[in-house]
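S.K.: My structure is below; once you've seen it, I'll send some questions.
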Amino acid sequence: MSKIKLISSDNEEFVVDQLIAERSMLIKNMLEDVGEINVPIPLPNVSSNVLRKVLEWCEHHKNDLYSGTEEESDIRLKKSTDIDEWDRKFMAVDQEMLFEIVLASNYLDIKPLLDTGCKTVANMIRGKSPEDIRKTFNIPNDFTPEEEEQIRKENEWAEDR
């Protein structure tokens, strides 16, 4: 298997198997469009510490089947917020790294990793009050008490009872 060179935003070079790099649809499409590339591929939106984590995920999932198309079973899996044990441990990082992984997987077009990151965030807010969510993500409350009450009334139907 041939090797691909990737350059992170902070100019660190990563040499990876093409199979692993092609978990990224961005890279896979680029290679299909231009053929074999003998120069490093710059990834200006991904720092080395984040790219290292993303490549670790790609290495672990290199043999997973992923067609890039949404089928009925894929849609059912996306609706679930269940995450397998390895991915749950992989995503057990600080919030900044978690969000950087989500952004990188979106940029690199690695849908299964993006889904896993989004499910992780969804699980972080499941069952929490708006106040708890604000604390978790350091979000200031910019609503007046009157605005909050109005929003609660308008969304009463969505409350768990």
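Placed from the backbone N, Cα and C atoms, the Cβ positions cover glycine too.
Here's the feature list from Swiss-Prot:
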MUTAGEN   VAL102 to Ala  Causes G2 delay
MUTAGEN   ILE110 to Thr  Prevents binding to pof1, pof3 and pof10. Causes G2 delay
MUTAGEN   LEU113 to Phe  Causes G2 delay
MUTAGEN   ILE139 to Asn  Causes early cell cycle arrest. Prevents binding to mcs2
S.K.: Tell me which of the mutagenesis positions VAL102, LEU113, ILE139 sits in the most Cβ-dense spot, judged by other Cβ atoms within 10 Å.
M.R.: LEU113
S.K.: Can you give me the Cα-Cα distance between ILE139 (mutagenesis position) and ILE110 (mutagenesis position) in Å, rounded to a whole number?
M.R.: 28
